[in-house]
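Working notes for the structure below.
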Amino acid sequence: MADLEAVLADVSYLMAMEKSKATPAARASKKILLPEPSIRSVMQKYLEDRGEVTFEKIFSQKLGYLLFRDFCLKHLEEAKPLVEFYEEIKKYEKLETEEERLVCSREIFDTYIMKELLACSHPFSKSAIEHVQGHLVKKQVPPDLFQPYIEEICQNLRGDVFQKFIESDKFTRFCQWKNVELNIHLTMNDFSVHRIIGRGGFGEVYGCRKADTGKMYAMKCLDKKRIKMKQGETLALNERIMLSLVSTGDCPFIVCMSYAFHTPDKLSFILDLMNGGDLHYHLSQHGVFSEADMRFYAAEIILGLEHMHNRFVVYRDLKPANILLDEHGHVRISDLGLACDFSKKKPHASVGTHGYMAPEVLQKGVAYDSSADWFSLGCMLFKLLRGHSPFRQHKTKDKHEIDRMTLTMAVELPDSFSPELRSLLEGLLQRDVNRRLGCLGRGAQEVKESPFFRSLDWQMVFLQKYPPPLIPPRGEVNAADAFDIGSFDEEDTKGIKLLDSDQELYRNFPLTISERWQQEVAETVFDTINAETDRLEARKKTKNKQLGHEEDYALGKDCIMHGYMSKMGNPFLTQWQRRYFYLFPNRLEWRGEGEAPQSLLTMEEIQSVEETQIKERKCLLLKIRGGKQFVLQCDSDPELVQWKKELRDAYREAQQLVQRVPKMKNKPRSPVVELSKVPLIQRGSANGL
């Protein structure tokens, strides 16, 4: 029966993988719902306050770029050629061979440069033209040939074109998507969890599918009780920090994190899913690798290490078991549990795996940095070629002996190694850090310039264009059987109690890596959700032509901000009523649907604006004269933050104004006033609304 369950788990997992690759959006079991377009009023202020409404910030985001491009291509004739030129350059930069770049560069030059020059309408500098012409005459076509044009295209787009985008519906859509992104609160219900694919000291790793996009991931779940039992809180939190540091920027050679979240019992990392097994497993199955095959793995690992080191992260646990293969055979560095940030302070702890640890790591109290990883790389490459670490002769398991040999033994390289390979390994395995390859001031560049890699084009390595020496078998789960992986003994943690102080440690644990979420959405449901939302909004616009739009009331007035919130609706404070609010310098107005009367609360009636919590949801509490309270709830975190800020600012400024004006005797009045207003259907420019 157990065997049957294992087979069914494998089949279910493989089917999910195949469907996710083909049509991930079709596998989505939840729908992303974009907020109302009126969210723009709040989100624009929220983003502006954080310096996010700039050309550079929006153009560099995946969804921002897609919406900006769409606006230019469909609605702005003068910007269309610039965006098309930009896209052709980006395609050129990704070409694999010099021959392809030569053909493509000529086409780009003829279409976007020469044609414009002949028409005397080329809006670019003479230096940019000369730069490209000079290279093409010599048949030199580096990937960055058109970089001067990229800079000038962006310069031309960031002025009036960008301002028109900000005023358009496409920016409204950007605000809608950013609101969704900034309000992500993941739980286990947001994933379909499949079979277990691995286990570590604190928890397990599962294959899973994200419900709203259909994308497959690996879910690494750490048990909070087990962490507490082993006093591993610092390690768990450190892994989350290290993953957040390396998971930005384009690096296909590290198992990166897209999300982190936690439940009362577990810490969860949502990571890139790697289906091809690890190099330790393949070394045991395949046998040792040739120099050519090892070169392939070494090159991709070097680029992974370079990405980490550029972010001042030293990995500290480089070994074949931590190098995972994807379904095509390309590799990624996994498990950053021992990684360390050395930007402010160099580490000196002796951590890692014996047989791969650098001498300076083994010497207690000695500080080190990325130097440790280059020594470990030398050890690992030796193992791929010979089947054992250079310091683990005759399969000894004595850790002290392995460490002693690492500190004292001169590594003897076999005569069968090529001179180029010997040079590389001798450089990496130098005990003296000041003489070690990769530690002489230029980092990874020194290693990449080794004669052993002379035949490689590093741009081709980065683009993963070299054929992998080993392709994992398709239609198989390249992981141990679920029953072989086993499970933890629950008795171990039976006596462990999680206190409020334990949970407080993980208060800031949840995280969404913005660029990875945007990439996931762009690859899966972006077009579908946009099309559906466009249809919905078009229907609402037709319907609202008779009633008018909520936003219309704010036009031509000194309205600071407007949007939907929910307020407590009766004296017993038990029911929420959704209303549309308008914040003015001296008052807060709101209304219901259709022709419901407009209500008003003046700033002079407010005594304070505070944040409170009702049923675990953050709310705004407005204390009003006479001991009354006014409670407001927002649909998202950014809205709550911005409404709180703007209400407090308006209240503070109103208070300062009152203090400057001589006091007048007023009759007591009701704090909330109901306005008899013209129904929205009758509003127009004639009455200034």
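For all residues, glycine too, the Cβ spot is worked out from N, Cα and C.
In this structure, G203 (ATP binding site) is part of a beta strand by DSSP. According to Swiss-Prot, the feature ATP binding site maps to I197, G198, R199, G200, G201, F202, G203, E204, V205, K220.
Sequence-distant contacts of D317 (active site, proton acceptor), defined by Cβ-Cβ distance under 8 angstroms and a gap of at least six in the same chain, are D335, G337, L338, A339, V351, G352, T353, Y356, S376. Summarising the annotation, Swiss-Prot assigns active site, proton acceptor to D317 and lists sequence analysis as the type of evidence.
Per Swiss-Prot, mutagenesis T353 to I is noted as: Dramatic increase in GRK2 protein levels. Of all Cβ atoms in the protein chains displayed, 19 besides its own lie within 10 Å of the Cβ of T353 (mutagenesis position).
Residues or ranges marked as domain 'AGC-kinase C-terminal' by Swiss-Prot: 454-521.
Annotation source Swiss-Prot lists domain 'PH' at 558-652, citing sequence analysis.
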**Q.** Maximum Cα-Cα separation (Å), residues I197, G198, R199, G200, G201, F202, G203, E204, V205, K220 listed as binding ATP
**A.** 15
**Q.** Set of same-chain residues at least 6 away whose C-beta sits under 8 angstroms from G203 (ATP binding site)
**A.** K220, C221, L222, D223, R226, K266, L267
Q. Across the domain 'PH' (558-652), what is the average pLDDT of the model, as a whole number?
A. 89
Q. For G201 (ATP binding site), which residues of its chain lie six or more apart in sequence with Cβ-Cβ distance below 8 Å?
A. R226, K230, G232
(Q) Going by DSSP, is I197 (ATP binding site) sitting in a helix, a strand, or coil? (A) strand
Q) Sequence gap of 6 or more, C-beta under 8 Å: which same-chain residues meet both conditions with respect to V205 (ATP binding site)? A) I196, I197, G198, R199, A218, M219, K220, C221
Q. By a simple count, how many Cβ atoms lie within 10 Å of the Cβ of R199 (ATP binding site), its own Cβ left out?
A. 14
